[in-house]
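This report concerns only the one structure given below.
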Amino acid sequence: MGEIYSPSQSKGFNQPYGYPMNCNLSRVFMEMTEEDRKCLEERKYWCFLLSSITTFCASMILVVIWRVVTHLCCQRREKEFVEPIPAPEAVQINMNGSKHAPSETDPFLKQQEEKHLGWMTEAKDWAGELISGQSLTGRFLVLLVFILSIGSLIIYFYDASFQNFQVETCIPWQDSPSQQIDLGFNIFFLVYFFIRFIAASDKVWFLLEMYSWIDFFTIPPSFVAIYLQRNWLGFRFLRALRLMTVPDILQYLNILKTSSSIRLTQLVTIFVAVCLTGAGLVHLLENSGDFFKGFINPHRITYADSVYFVLVTMSTVGYGDIYCTTLCGRLFMIFFILFGLAMFASYVPEIADLIGNRQKYGGEYKGEHGKKHIVVCGHITYDSVSHFLQDFLHEDRDDVDVEVVFLHRVVPDLELEGLFKRHFTKVEFFTGTVMDSLDLSRVKIGDADACLVLANKYSTNPDAEDAANIMRVISIKNYSSDIRVIVQLMQYHNKAYLLNIPSWDWKRGDDVICLAELKLGFIAQSCLAPGFSTMMANLFAMRSFKTSQTTPDWLNLYLCGAGMEMYTDTLSHSFVGMTFPEAVDLLFNRLGLLLLAIELKDEENKECNIAINPGPHIVIQPQTQGFFIAQSADEVKRAFFWCKQCHDDIKDVSLIKKCKCKNLALFRRNTKHSTAARARATDVLQQFQPQAPAGPMGHLGQQVQLRMINQQSSTSDTHLNTKSLRFAYEIKKLMPSSGGRRNSMSIPPDGRGVDFSKDFEQQFQDMKYDSTGMFHWCPSRNLEDCVLERHQAAMTVLNGHVVVCLFADQDSPLIGLRNFIMPLRSSNFHYHELKHVVIVGDLEYLRKEWKTLYNLPKISILNGSPLSRADLRAVNINLCDMCVIISARVPNTEDTTLADKEAILASLNIKAMQFDDTLGFFPMRHQTGDRSPLGSPISMQKKGAKFGTNVPMITELVNDSNVQFLDQDDDDDPDTELYLTQPFACGTAFAISVLDSLMSTTYFNDSALTLIRTLVTGGATPELELILAEGAGLRGGYSTPETLSNRDRCRIAQISLQDNPYDGVVHNTTYGAMFTIALRRYGQLCIGLYRLHDQDNPDSMKRYVITNPPAELRIKNTDYVYVLEQFDPGLEYEPGKRHF
């Protein structure tokens, strides 16, 4: 150890250094000057310290005295001006009825109160407004105080870090620029202190605040330094505590907006402020020495080393290279460690956690210039995200240059995080919620191309899930009304709430995917054409097809169709002037594309309508948008590039690319002669009419004209026969009323010229349609009138009907059975073609659903159990056209494999049943005429299934993996994807998960969802959506030409080739030849086959779906053909027969 200086030594400090030389020196300092030694002989630190303590004590005493005097004066004033209780006769009643006692002291009291409250209140309000962060002046003042505090702290750092610094210096004030600047800062701090003092409601607590102590220990010493002509380093380091106001200042400036950023800033500033303050006190105590020893043991240490020492000590590392040697310093460190260790252990991990999370999923989205992005929110899990990304980023999509931004409040788990990392070039994730506008701004929702809201399909409370998604849409639309929103909803009746959002606009691209509506619609269409649900599900899902020689033939054919998708593109100029069948034939046979529909532009209403297989009366116009079925988007480009001049002789369709010839004149010529093409289309239509029952509304007008002639020829007879009455009734429906269009059921249209009896009106009561003409309608019926007992059902001749096995109880949420029944009641079917629907389930649950079903005809209910074989036999399940197994119960969330236990048990129960070898007959048509290709609705006798395995059935599943339990004889791997399993390929199973692909399909092509909804729902229109949104259900209306014209629309059908429906089509005919014959002669558009799985087993009824087979495929006489056919107005209802 070096020598220690003591007062007994020479006065001139004989030591070469003013302090001892030892191993704990932090650095080498310059030799003290003679002036520094003389200055330190007589220390004046106590003057600076005493000024701070005196200022505080004086301020506190003055505040206490003021409070005591004010309290005494108030008590005395209250005693002097106590109002005497007035006598009863002195009490007066004023005009408003209240009582008061007149007193001469009233004005004086009021004046005293105003004086007392006047200047004090005004001064307090003025000071409070001046320092408030709500005003611009207050924000500026707070920011200025912080800047000057940091400036004062920087001056302290300079003074404490100077090489030959001393705790006390005798430099005169006028010779020290740092003291002069610091004094100016302290004058401003003094003014700010008085403003805060005036604004404080409690003066005592104000004096005890931390920032007040900072002012007490920094402002008075700067004035004392002028008087003493010396400076003391003192407690100026306390200005570092002003750093804790940084979060408030940044919030005033709207820089900090999220709770995590605010908390992170608070933790960092508190930690830094405490470290700097503690280091300042260690620096002061060590460099001063112990005061009770006469400051003979100072420890020279710089401020930077003090900060290092404090951090190392707080972290409990303690290297020992620097330590405290003075007793005061050690005592301080004992207490500082207790506080600092607790703060270090709690603050540092939280800071690290906030910084780590912020770096991962915080911040803002920074997209590339010119690159689109979408925001996906709602139910974000591994399953929902993986299904979405698998379809959205599929390789078959044409140049998907869109980034996907996921926004969710929960940090992704490891599985989901790994999925994001695999798609890191296309996907980003941010923590937050769309309910917060700050989070919406972080993901740049205003610049996004669309926002997609996903729903939890397995939610135990569907209505609550829909309400949450609707609130998300409201928040998004409130932030940016122009953003396109695509939202998933569980229940159909919740769609109405979206219409209440002012900025919700279907024309702008906003759309809702109702899972219950589409799920039940798919199942309903499978009742009309078994397997159609599988075909449509494969069409809007992106799947790749790869052939393999080891794969069975049936699976290759199925996978070839499963790889097909629905695309849209513009037809080239070479198609302009062609009729729709001509364009379809050319595209299929020459280009290998299947054209399903086109977009028709309504110039008057400036709207576009989708026409599905519209028939030969529609002519292709320039820039017509087509809806295609193809393997990829590149294949669809052939329709856009095809040129008759350049590509007419090309056999290899892969060579059809953009040609270099200039066809502008040809394009104009095609446009010019579009009128001539329409005339040619009329000739083609007349050529098609004798053979094809389907036709446009012009055909229907011809039928009406013939009926009017028949009616005129029969009016001379006194008694009308039944056929004449039927013709007259059709005339009554078609003729417009004198008062215009009427849809009200309360006022019958007049002016018909024919008198009908009440019995006749009652007889045709069940033939009415709803007000839009899109669905069959009947007057509301009581539930009890449609309930069948078991013995009643057994005695009823049920054949060709639909049996719905519904698992539900009284507390089950509504699934919207109307969405299942309405497609089966579409008006493009005649009344006698409607399949009777028998629901087997709980009556109390159906009572809740009945208010949406009582206007739909041909519905019966059997109050029983779908697992009861007696109930199933009573409804003739062996003679039904389709058995549907669905469940309304809340799925099991603990074990997903048990979610479908009832549906699986019901399916296996039916398959294990055996039936008598009975025959069921459909009503035979007595009129002669050509046989319709539809076959079954006109003339067919159906043999009942002898075994339950032959009963046509479709089962709804919640969990995809449970499909392995439906077929016990298949060889599907339990890990096989749903679309690769036999039950799904055969159309006997349907899961709601297949609808996940609709989100990306709708985003890339907003018209695709309209096309799918039109095919699936039977023709739901926006007008009908508004009617149902009112909550009153379907409304009936009298038939008018406008409403009846809505019947003329396309429908799905399944035709058996065993009935030889097409002339010239026999066994082993190519599919392409059958396609052309069906299209040209019958106006039917073939879209697929339903083929037997085992051709060698005559007892096997299992079939699989082939979507859009290749033209060279050979058909078999056992195949069923999926066709899109037009409405046939020639099939009329015969009142003399009963139909189910």
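Cβ from N, Cα, C; glycine included.
Features reported for this protein in Swiss-Prot:
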- Gly289 to Glu: In md1715; induces prolonged synaptic release (MUTAGEN)
- Glu350 to Gln: In cim113; reduces the frequency of lateral swimming, known as thrashing, by comparison with wild-type. This defect is suppressed in erg-28 background mutant, but restored in erg-28 and sel-11 double background mutant (MUTAGEN)
- Glu350 to Lys: In ky399gf; gain of function. Insensitive to the acetylcholinesterase inhibitor aldicarb, and exhibits locomotory speed defects. These defects are suppressed in erg-28 background mutant, but restored in erg-28 and sel-11 double background mutant (MUTAGEN)
- 371-514: domain 'RCK N-terminal 1' (DOMAIN)
- 799-953: domain 'RCK N-terminal 2' (DOMAIN)
- Gln964, Asp967, Asp970, Asp972: Ca(2+) binding site (BINDING)
DSSP-derived helix, strand and coil totals, residue by residue, for the domain 'RCK N-terminal 1' (371-514):
51 helix, 33 strand, 60 coil
Same chain, 6+ residues apart, C-beta under 8 Å of the C-beta of Asp967 (Ca(2+) binding site), given in sequence order:
Gln982, Pro983, Thr988
For Glu350 (mutagenesis position), nearby residues of its own chain (Cβ under 8 Å, 6 or more apart in sequence):
Arg263, Leu267
Including all protein chains shown, what's the count of other C-beta atoms within 10 A of the C-beta of Gly289 (mutagenesis position)?
22
Once the DSSP letters are reduced so that anything not helix or strand counts as coil, what is Gly289 (mutagenesis position)?
coil
Note down the number of other Cβ atoms within 10 Å of the Cβ of Gln964 (Ca(2+) binding site), including every protein chain shown.
18
Between the Cα atoms of Gln964 (Ca(2+) binding site) and Gly289 (mutagenesis position), find the distance and write it as a whole number of Å.
85
If you average per-residue pLDDT over the domain 'RCK N-terminal 1' (371-514), what number do you get?
91
Give the helix, strand or coil assignment DSSP yields for Asp967 (Ca(2+) binding site).
coil
